[in-house]
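Trainee: One structure coming up, written as C-alpha cells, with questions to follow.
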Amino acid sequence: MARHIMAVCVVCLLCAHRLHCQDHIESLLGPARVTTHNSQDQLNARVYTNLSPSSETTDRRQQRSASGDDDTFNYSISPPSRREKRHAGHEHGPTSESRVPQITQYYLEKLMAQDELMNSSGFDGLLQQLSLHSLASGASEGTCVPGSRLVHHVQPHDHHHAHHHEEEDHSLQLNNCTLIQNGTTSNVICPSLPNNNTHPLGKEAKNFTLSDKDLLHLCPILLYELKAQSGGCIEPAILSDIDTTEELLEAEKDKDIFYVWIYAFISVFACGILGLVGVAIIPFMGSRYYKYIIQYLVALAVGTMTGDALLHLLPHSLAGQDERGMIMKGLGCLGGIIFFYVMEHALTMISEWRKSVEKKETKKPSRAKVMRDPDSSVNNSVAGDKICKQKYSSYPYCYDEITMNNKQSEWMHLPFDVAAGAGGDAPSVAELRNGVGDHDGSNDMAAAAESLISPLHTNCVEMNHHNHNHKHNSHQQNHEGQDSNTIVTDLDGNAVYAVNKAKDKDSRNDHVTVILREHESSHHGHSHRHGHVHSPPETLSAVAWMIIMGDGLHNFTDGMAIGAAFAENIAGGFSTSLAVFCHELPHELGDFAILIKAGMSVKSAVYYNLLTGVLSFIGMIFGIAFGQSQDVAQWMFAVAAGLFIYIALVDMMPEISASHKSLGQFLLQILGMLSGVGIMLLIALYEGDLMSAFGTAGAASHQHAH
C-alpha cells in the first residue's frame with residue numbers, strides 16, 4: 001500500500017510543481033475534452049496504462065520536447081536510463097530500485113532535473129513553488145521546523161549526536177500550537193524557539209543534497225502538508241516525539257546486541273564442546289549400530305549445510321541487490337568455494353613437504369614390517385567403517401598397528417626358531433624379488449621390500465622409527481643371532497621375513513611400518529585393482545599440526561558464519577548454528593578417531609579438539625563485529641554459503657555416496673538429507689515468527705517488508 005501511495009505522491013508533487021493537475025490531464029489526453037465526472041477515471045487510466053507513442057503526432061511530441069514540457073512516456077525520443085530488472089522483491093523496503101514502479105522512476109528523474117542529486121537551494125525552490133513557505137530555510141523564523149531539519153530526519157544520521165543538541169530546544173517548546181483560519185488559508189502559530197542565528201544542528205546542516213530515495217521519503221510529508229493547508233509548518237514537538245521513538249528503538253537495538261553476543265557464544269560453545277563427545281562414544285565405536293548412526297549424521301549434515309546455504313545465507317546476501325550486485329554476491333560464493341579448495345590442498349602440500357624434509361634427515365631403518373590394510377577398498381568400503389578416513393582428517397587412513405602397544409615388540413620376534421631362521425626356511429630377499437612365496441600377496445610384499453632396500457626407491461616409503469626396550473633379556477639373546485635386516489608381513493595372517501647376513505647390534509631395534517593398500521574401482525560391470533605402499537604418519541607432532549591447521553580453519557569459518565548470522569537477526573543465527581552443529585558432530589568424531597588411532601592418548605586428543613575450538617570464538621567475534629554493517633554482512637553471507645556448499649558436497653557427500661550397497665543404507669541417507677533440508681526450510685519460512693518470539697527490534701520491520 002505504501003508503494004502505491006508513493007507512486008501517486010510523486011505524480012501529484014510534480015503536478016503541483018509544474019502545472020495544475022487539470023491542465024496536466026488535458027495535455028496527456030490530447031484534444032479530448034475532460035469533463036468533471038470522468039476526470040478521475042481518466043487520470044487513473046493514464047497512470048496505470050502505458051499509452052502508445054503513436055497516440056500523439058510526431059510534430060506535437062517534438063514541440064513538447066523542445067519546450068521542456070514533455071510529461072508523456074515518449075521513450076522513442078528520450079528513453080529512460082534505467083532498464084527493467086529481471087529480479088524483484090529482494091528489498092526490505094519500498095525505496096529499492098527493483099521495487100520502484102517505472103512511472104515513479106520516470107517522474108523522479110524529471111523532478112531531479114536529470115541530475116542524480118538535488119541541492120538545498122533546489123529543494124527550497126520546490127517548497128516555495130508548493131506554497132510550503134514555512135518549510136523553506138530561514139522562512140520559519142523559529143516558529144516551525146525548517147526544511148533542513150526535516151531532511152536530517154529522513155537521511156541516515158547519528159541519532160544520539162543530534163538528539164544531544166536538540167533536546168534542550170525541544171524542552172522549551174510547548175504543545176499549544178493553534179490553527180488560525182482566514183477564509184481559504186490556514187496558519188499554525190507555535191511558540192518561538194530561541195533565535196541564535198545558528199542552525200540547531202550546525203551550519204553545515206543547511207547545505208545538503210537529496211537523492212531520489214530521500215525525495216521518496218519526503219513525499220508523504222509534503223503531500224500531508226499540502227492536504228492540511230498549513231503552509232508547511234511542522235510543530236517541533238512532533239520531531240521531539242519522533243526523536244524519543246528513535247531513541248527507544250536504538251535502546252532496543254543495544255539490548256538485542258547483548259542477546260546476540262549471548263546466543264552466539266552459547267551456540268559456538270555448544271558446537272565446540274562436541275570434541276568431548278568423542279570420549280563418550282569410545283565404548284560404542286565397535287557397535288554394529290555405530291556405522292549406521294554415523295551415516296545418518298553425515299547425511300543430516302549434508303542436508304542442513306546445503307539447506308542453510310541455499311535457503312538462508314544466499315537469499316540474505318542477495319536481498320536488496322540490483323542485477324550487478326547479485327552477480328558480485330554470486331562471485332563471492334564461488335570465491336568461498338575456491339578459497340576452501342586452495343586452503344585444503346595447501347595444507348596437504350605443506351604436510352607432504354614436512355614429511356619429505358623429515359625423511360631426508362632420518363636414517364634408513366634396519367627392520368621393516370609390511371602389512372596389508374584390512375580397511376582397504378577391496379576388503380571394506382562402508383563409510384561407517386571408514387569414518388576416520390574422511391577428508392576432514394589430517395591423514396586419510398587409520399593406522400591400527402601404531403596403537404597396539406602390546407604387539408609393537410612382538411612382531412619383531414621371528415616366529416621360527418633360530419635354527420629354522422638360519423637354515424633358510426624363510427625366503428630370502430632375492431626370492432622375494434623373484435616373486436617366490438608361499439602365500440598370496442608375496443609379490444606385493446616383495447615390491448615393498450625392494451623399495452625399502454634399493455636406494456633408488458627410498459622416496460616410496462616413509463619411515464617411522466620406534467625404539468623399543470624389551471623387558472625379557474633372555475628373549476632378546478635368543479634373537480641376538482638373527483639378521484638385523486628383516487622384513488615381516490602379516491598378509492593374510494602369514495609371516496614373511498628376509499634375512500641379511502650383516503649384523504648390527506645397535507640398529508636391531510630400528511624398524512619401519514609399511515602398509516600395503518589395494519584400491520579397486522568398479523564401473524560398467526568390471527573392476528580394476530591396483531596396490532601401492534602407504535606409510536603411517538611420521539610423528540605425532542605432524543598429526544597434531546595438521547589437525548590444528550585443518551580443523552582450525554573449519555572452526556574459524558564456522559564461527560564467523562554464526563556471528564554474522566546472529567548479527568543480522570537471531571532467528572537466522574540459530575539456523576546457521578544448527579547447520580554447523582550437525583556438521584561438527586561427525587566432523588569432531590572423525591578427528592577424535594584419527595588422533596586416537598595415531599597413538600594419542602584420550603586426554604591429548606580432547607586437548608587438541610578443544611584447542612581448535614578456540615578459533616570458533618575468534619571467528620564469532622569477527623562475524624559479529626563486521627556483521628553490524630549490512631553491506632559487509634551480505635558479503636560474509638555469500639562467502640559463508642560457498643564454504644558450506646564446498647564442505648557439504650566435496651568433503652561430506654563422498655562419505656555417503658561410497659556406501660549405498662543396501663536399500664536400508666540408501667533410505668537412511670535419504671532420510672538424513674531430507675531431515676536436514678526440512679529443518680532449514682521451516683526455519684527459513686517462519687524466520688519472521690521466530691524473530692518475534694525472540695523479541696528482536698527488527699521483527700516488526702522485517703515482517704512489514706515481507
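Note: Cβ is positioned from N, Cα and C throughout, glycine not excepted.
Asp308 to Ala appears in Swiss-Prot as a published mutagenesis result, with the remark: 4-fold reduction in zinc transport activity in yeast assay. In Swiss-Prot, a mutagenesis experiment is listed as His554 to Ala, annotated with the note Severely reduced zinc transport activity in yeast assay. For the mutagenesis result Glu584 to Ala, the note given in Swiss-Prot is 2-fold reduction in zinc transport activity in yeast assay; when in association with A-588 and A-591. For Glu588 to Ala, Swiss-Prot lists a mutagenesis experiment annotated as follows: 2-fold reduction in zinc transport activity in yeast assay; when in association with A-584 and A-591. In Swiss-Prot, the entry for mutagenesis Asp591 to Ala states: 2-fold reduction in zinc transport activity in yeast assay; when in association with A-584 and A-588. The structure shown retains the original residue. Here the residue is the original one, but Swiss-Prot notes a mutagenesis experiment at this spot, Tyr646 to Ala: 2-fold reduction zinc transport activity in yeast assay.
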Trainee: For Glu588 (mutagenesis position), what is the tally of other C-beta atoms lying within 10 angstroms of its C-beta?
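Mentor: Cβ-Cβ neighbours of Glu588 (mutagenesis position) within 10 Å number 25.
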Trainee: What's the number of neighbouring CB atoms sitting within 10 A of the CB on Asp308 (mutagenesis position)?
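Mentor: Looking across every protein chain shown, the total is 33.
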Trainee: Can you name the residues of this chain that are 6 or more positions from Glu584 (mutagenesis position) yet have a C-beta less than 8 Å from its C-beta?
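Mentor: Counting only residues 6 or more apart in sequence, the Cβ neighbours of Glu584 (mutagenesis position) under 8 Å are Cys271, Gly272, Leu274, Asp558.
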Trainee: Among all the protein chains here, how many other CB atoms are within 10 A of the CB of His554 (mutagenesis position)?
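Mentor: Neighbour count, Cβ to Cβ under the 10 Å cut-off: 26.
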Trainee: Using a Cβ cut-off under 8 Å and a sequence separation of 6 or more, which residues in the same chain sit near Tyr646 (mutagenesis position)?
Mentor: Gly336, Ile337, Phe340, Tyr341
Trainee: Asp308 (mutagenesis position): which of the mutagenesis positions His554, Glu588, Asp591 is the nearest Cα neighbour?
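Mentor: Of the mutagenesis positions His554, Glu588, Asp591, His554 has its Cα closest to that of Asp308 (mutagenesis position).
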Trainee: At a 10 Å cut-off from the C-beta of Asp591 (mutagenesis position), count the other C-beta atoms across all protein chains.
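Mentor: Within a 10 Å radius of the Cβ of Asp591 (mutagenesis position) lie 27 other Cβ atoms.
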Trainee: Write down the Cα-Cα distance for His554 (mutagenesis position) and Glu588 (mutagenesis position), rounded and given in Å.
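Mentor: Here the two Cα atoms lie 11 Å apart.
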